[in-house]
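Here is what Swiss-Prot records for this protein:
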- D10, S11, Y42, G43, N74, T75, T185, H186: substrate binding site (BINDING)
- C73 to A: Abolishes racemase activity (MUTAGEN)
- C73 to S: Reduces racemase activity 1000-fold (MUTAGEN)
- C73: active site, proton donor/acceptor (ACT_SITE)
- C184 to S: Reduces racemase activity 1000-fold (MUTAGEN)
- C184 to A: Abolishes racemase activity (MUTAGEN)
- C184: active site, proton donor/acceptor (ACT_SITE)
Amino acid sequence: MDNRPIGVMDSGLGGLSVVRVIQQKLPNEEVIFVGDQGHFPYGTKDQAEVRQLALSIGAFLLKHDVKMMVVACNTATAAALPALQAALPIPVIGVIEPGARAALAQDKKGPIGVIATTATTTAGAYPATIERLAPGTPVIAKATQPMVEIVEHGQTGTAKAQEVVSEQLMTFKEHPVKTLIMGCTHFPFLAPEISKAVGPTVALVDPAKETVATAKSWLEQHQAMGNHAHPNYHLYSTGNLPDLRAGVNKWLLSGHFDLGTAQIEEGD
């Protein structure tokens, strides 16, 4: 047993999709979450800058005595996962390989679609991972950066959201896929709009689910599961605290939430 919290980070509110799955699948675990809204978006930054920000957040989480770090951000996973794993004395889990594995479990032939930020798409993170896991599987990757802002600004469920999503996903009308990876943790909050745009026969893959399953497996293997009957969720924003509070109220399950601000700078 290990009652220390799980640390979770994202560039903004998207990581709450991972926290929500932790609430569902690991209900006795406490969480410390950092949404780096002060530096949002990561998806338009270069990899070196994202790496430094992620390392700073890792150091912040380590000071709060987390037992594990979940990088609930595809852009940060692509840019910083090996650096975080080398720098921190705790397990660090990203979202890209779990997402790729989940997609391949559903569709071994492809083509597999991927929607992600500009940075994740430019890095080629999903095609490279899928190629490593299942050589020769075709992948159609599309940068859909405007969809990230829709979620971050609380516009899910609106006509504006559907308009933006439908426009961004036109590629998959021309190049149909059976499986679509939501390769940004913001995108599960747009699942209804995405499904409407690509059609009900396309399976949507949320990497959060497989990522949390990976975390749970590690905790079980190392006898490190928590046993909090009523866990606390400590959520920090480096920017807009009211937006974080709105996201918590809209997307997370009920629980005891402590919200606050954190100062994160490159090289902290």
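Keep in mind that glycine also has a Cβ here, set from the backbone N, Cα and C atoms.
Just so it is clear, the model here is predicted, and its values are computed rather than measured.
The DSSP secondary structure for D10 (substrate binding site) is strand. Between G43 (substrate binding site) and C184 (mutagenesis position), the C-alpha separation comes to 9 Å.
Residues G12, G14, G15, P41, C73, A76, T117, T120, V148, C184 surround the recorded substrate site, their Cβ atoms falling within 8 Å of the Cβ centroid of D10, S11, Y42, G43, N74, T75, T185, H186, which are themselves excluded. Those residues noted as binding substrate (D10, S11, Y42, G43, N74, T75, T185, H186) have their most widely separated CA atoms at a distance of 12 Å. The Cβ of C73 (mutagenesis position) has 33 other Cβ atoms within 10 Å, all protein chains considered.
The Cβ of D10 (substrate binding site) lies under 8 Å from the Cβ of L16, V18, F33, V34, G35, D36, A72, C73, A76, T185, each of which sits 6+ residues away along the same chain.
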